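Student: Below is the structure I would like to discuss, written out as structure tokens.
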Amino acid sequence: MLRTMLKSKIHRATVTCADLHYVGSVTIDADLMDAADLLEGEQVTIVDIDNGARLVTYAITGERGSGVIGINGAAAHLVHPGDLVILIAYATMDDARARTYQPRIVFVDAYNKPIDMGHDPAFVPENAGELLDPRLGVG
């Protein structure tokens, strides 16, 4: 039996730009792609925390260190700059691997810089209060 499991999650990233006229995808800072073990072209689900929108697209590599989370193409109708999003990737694996697999969970600050990384999808960092809306700390 094969199971589809959580592979990677970038938690509560801030959308930095949206380009309706781009061909599609989500642009993700190369540092975040590395931290979350995402490859260019990999399928990702975007969950918009602000409005509840959910969509599936693919990742493209953004400038390293830029903090970019760019929503491209038709998805720009659903997700807007400043929105908080969760980026999720799944992997299909056999039952034995699924029982031992540890996903990559990346928490980011208001500038989309990794501040906590782990493997437990239920883990909440000590500074979770600040992560509830990292935009409050910007400025």
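Note: Cβ is positioned from N, Cα and C throughout, glycine not excepted.
Unsubstituted: the structure retains its original residues.
Marked as active site, schiff-base intermediate with substrate by Swiss-Prot on the basis of sequence analysis: SER25. What Swiss-Prot lists as active site, proton donor is TYR58. Feature annotation from Swiss-Prot assigns substrate binding site to THR57, GLY73, ALA74, ALA75. Annotation of the published mutagenesis HIS21 to Arg in Swiss-Prot: In S11; may confer PZA resistance; when associated with V-49; the original residue is retained in the structure shown. In Swiss-Prot, the entry for mutagenesis ILE49 to Val states: In S11; may confer PZA resistance; when associated with R-21. The structure shown retains the original residue. Swiss-Prot lists ALA128 to Ser among its mutagenesis entries, and the accompanying note reads: In S6; may confer PZA resistance. Quoting Swiss-Prot on the mutagenesis of GLU130 to Gly: In S13; may confer PZA resistance. Swiss-Prot documents VAL138 to Ala as a published mutagenesis change and attaches the note In S9, S10; may confer PZA resistance.
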Student: Here are some recorded positions: ILE49, ALA75. Which one has the most Cβ atoms within 10 Å of its Cβ?
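Tutor: Its Cβ has the most other Cβ atoms within 10 Å: ALA75.
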Student: Restricting the comparison to the recorded positions SER25, GLY73, ALA74, which residue's C-alpha is spatially nearest the C-alpha of TYR58 (active site, proton donor)?
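Tutor: If we rank SER25, GLY73, ALA74 by Cα distance to TYR58 (active site, proton donor), first place goes to SER25.
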Student: Do me a favour and check the Cα-Cα span between THR57 (substrate binding site) and SER25 (active site, schiff-base intermediate with substrate); whole Å is fine.
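Tutor: It is 5 Å, counting Cα to Cα.
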Student: Measuring CB to CB from SER25 (active site, schiff-base intermediate with substrate), give everything in the same chain under 8 Å that is also at least six residues away in sequence.
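Tutor: Non-local contacts for SER25 (active site, schiff-base intermediate with substrate): THR57, TYR58, ALA59, ILE60, ASN72, GLY73.
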Student: What residues, ordered by sequence, lie under 8 A Cβ-to-Cβ from HIS21 (mutagenesis position) and sit at least six positions away in the same chain?
Tutor: GLY73
Student: When you average the Cβ positions of THR57, GLY73, ALA74, ALA75 for the substrate site, which other residues in that chain have a Cβ within 8 Å of that mean position?
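Tutor: Surrounding the site, in chain order, are GLY24, SER25, VAL26, LEU55, ILE71, ASN72, ALA76, LEU78.
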Student: Measure from the CA atom of ILE49 (mutagenesis position) to the CA atom of ALA75 (substrate binding site) and give the result in Å, rounded to a whole number.
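Tutor: If we compare the Cα positions of ALA75 (substrate binding site) and ILE49 (mutagenesis position), the gap is 15 Å.
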